[in-house]
Amino acid sequence: MDVADPEPLGLFSEGELMSVGMDTFIHRIDSTEVIYQPRRKRAKLIGKYLMGDLLGEGSYGKVKEVLDSETLCRRAVKILKKKKLRRIPNGEANVKKEIQLLRRLRHRNVIQLVDVLYNEEKQKMYMVMEYCVCGMQEMLDSVPEKRFPVCQAHGYFRQLIDGLEYLHSQGIVHKDIKPGNLLLTTNGTLKISDLGVAEALHPFAVDDTCRTSQGSPAFQPPEIANGLDTFSGFKVDIWSAGVTLYNITTGLYPFEGDNIYKLFENIGRGDFTIPCDCGPPLSDLLRGMLEYEPAKRFSIRQIRQHSWFRKKHPLAEALVPIPPSPDTKDRWRSMTVVPYLEDLHGRAEEEEEEDLFDIEDGIIYTQDFTVPGQVLEEEVGQNGQSHSLPKAVCVNGTEPQLSSKVKPEGRPGTANPARKVCSSNKIRRLSACKQQ
């Protein structure tokens, strides 16, 4: 018998196979019949913070929701990779500057820095901030008009001026005031954020003269668009706040251009128009804040004394609500940490043998909000001379209790999955440095 002969083997020839069709041999399953098992969300602890879902992502890094396992406060953490910061011009310097500025600021309308954690092994920094439910730009983009009702815009603008006045009183020029850097809490409190390009004036400076600017082009004043070497820092913030007010009340920008060169050319000339429906009081305030000459431009005191600022505006239109979450479409913006809490506590008894969740080792709490480094410890020799020896310390002044490779006796190691570790011990796990 010929092996190549298909008949004795009960096989079809190529022609017969094509005539019968492949559907006879391959059973097709409709997608509606497939039951998809969602991937289990695995809990992860960074220090004492339980990680939630992604809130947003920018050029510097990701922002995630976290829960403080000690206070149960809802927070947001900005995750920064040192490798990524090196690729951004002035990236590391801007982050360091922002941390140094935020640690000294305490105001209702300025974002608060709660904690800074650093993982030396993974070269990651975690900036833990107070939680804000939404950004102003996100709210503007959620409505077709791209603007707020006058009553709502007035309330936000008053808070912006309060926060800006506080920053200026501390000798800080923000340099990048815009809706994208203004965040909102659940109760409508405005928070000025993103101080990465801000400048702290010298304590004994005679004026507010600045020489550099890295702000968003559409919000820059004529003196920067025209390339002046020096300019008034406070008046730059007044101009940017004026452009912001123009934008949130009209849905437009006072100056536009097809590219940055055209945009700066239009800003440099200083010619703009205000829509008629703004009304005389608001138009007068906008012209004062967008004055071409910095010396004639409104100060914060003049803004506070203006009739539009002091007036109580009636609620003529429906307020713009906080939009649903862009990913989950959750209109209430519920806590994304809840599924991870269930994984953390709900399955501990059933899966005692497993490593139920991840804890990043080597976390260092830097309570003065700078990156950990080395300091020199003076040791006096027999000849009376001092010898400086490098000694690794946490920046809060405490010595590390443990190396990332050395574990104390009797303490469960999270790096070894074979060991049984109860969830309560993992939650209470101390960082590599003593907290003061």
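Glycine is treated like the rest: Cβ placed from N, Cα and C.
Those substitutions? Not in this structure, it's all original residues.
Annotated active site, proton acceptor per Swiss-Prot: D176, in sequence order, evidence recorded as similarity to another entry. Taking a C-beta cut-off of under 8 Å and a sequence gap of six or more, D176 (active site, proton acceptor) has these contacts in its own chain: D194, G196, V197, A198, Q214, G215, S216, F219, S240.
In three-state terms derived from DSSP, V63 (ATP binding site) belongs to an extended strand segment. Contacts of V63 (ATP binding site) defined by a Cβ separation under 8 A and a same-chain sequence distance of 6+ are given as L54, L55, G56, E57, A76, V77, K78, I79, in order along the sequence. Here Swiss-Prot flags L55, G56, E57, G58, S59, Y60, G61, K62, V63, K78 as ATP binding site.
Look at Swiss-Prot and you will find 49-309 tagged as domain 'Protein kinase', backed by sequence analysis.
For S31 (mutagenesis position), applying a Cβ distance below 8 Å and a minimum sequence separation of six or more within one chain yields no residues. For S31 to A, Swiss-Prot lists a mutagenesis experiment annotated as follows: No change in kinase activity; when associated with A-325; A-336 and A-366.
As a published mutagenesis entry, D194 to A appears in Swiss-Prot alongside the note: Loss of kinase activity and descreased phosphorylation. In the three-state DSSP scheme, D194 (mutagenesis position) is classed as coil.
According to Swiss-Prot, the mutagenesis experiment S325 to A carries the following note: No change in kinase activity; when associated with A-31; A-336 and A-366. The 10 Å shell around the Cβ of S325 (mutagenesis position) contains 17 further Cβ atoms across the protein chains shown.
Under mutagenesis, Swiss-Prot gives T366 to A with this note: Diminished interaction with CDKN1A and impaired ability to repair UV-induced DNA damage by affecting CDKN1A UV-induced degradation. Decreased phosphorylation; when associated with A-336. No change in kinase activity; when associated with A-31; A-325 and A-336.
The distance from the Cα of S59 (ATP binding site) to the Cα of S325 (mutagenesis position) comes to 21 Å. Listed in sequence order, the residues I79 complete the 8 Å Cβ shell around the ATP site centroid, once L55, G56, E57, G58, S59, Y60, G61, K62, V63, K78 themselves are left out. Each of the recorded positions L55, S59, D194 was scored by other CB atoms within 10 A of its CB, and the lowest score goes to S59.
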